[in-house]
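Features reported for this protein in Swiss-Prot:
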MUTAGEN   Trp3 to Gly  Does not rescue the protein aggregate degradation defect in the lgg-1 bp500 mutant
MUTAGEN   Arg28 to Cys  In bp523; abolishes interaction with sqst-1 and impairs the interaction with epg-7, sepa-1 and unc-51. Defective degradation of sepa-1- and sqst-1-containing aggregates in embryos. No defects in lipidation or puncta formation
MUTAGEN   Asp102 to Ala  Defective degradation of sepa-1-containing protein aggregates in embryos
MUTAGEN   Ala108 to Val  Does not rescue the degradation defect in the lgg-1 bp500 mutant
Amino acid sequence: MKWAYKEENNFEKRRAEGDKIRRKYPDRIPVIVEKAPKSKLHDLDKKKYLVPSDLTVGQFYFLIRKRIQLRPEDALFFFVNNVIPQTMTTMGQLYQDHHEEDLFLYIAYSDESVYGGEVEKKE
């Protein structure tokens, strides 16, 4: 997926910001959330989030659902490196497993499993 945040900010700028955030808020996770291509959902009002590391993916789903004003019956999928993360995974664990070199975690959201995403399995 092409990330607008990456296109708008070069690697050095993103890395410096990611590093600054992680030093200042070591118990929080810097997350970039963008709509997947072909998704019919609304755009978020902001892309960048700073979330507690003990927040679960399920709780983050709830937060994003509210921000895009989804009805309870509307589907919402997250993708991290083309994988659908489990809802009980903490954002800290997801970050540890999937953050990029710029120290941000990138999450795409969609109203359908557009990537044919696989559910992440716990070992």
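The first residue you see is number 1, and the count goes up from there.
Even glycines carry a Cβ here, placed using N, Cα and C.
Structure with Swiss-Prot features highlighted.
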residue : record               : Cβ within 10 Å
Trp3    : mutagenesis position : 16
Arg28   : mutagenesis position : 18
Asp102  : mutagenesis position : 21
Ala108  : mutagenesis position : 22
Exercise for the section: Round to a whole number and give the Cα-to-Cα distance in Å for the pair Trp3 (mutagenesis position) and Asp102 (mutagenesis position). Expected result: 13
Completion exercise
Asp102 (mutagenesis position) to Arg28 (mutagenesis position), Cα to Cα, whole Å, comes out at 15
Practice task
State the Cα to Cα distance, in Å, between Ala108 (mutagenesis position) and Arg28 (mutagenesis position), rounded to an integer.
Solution key: 19
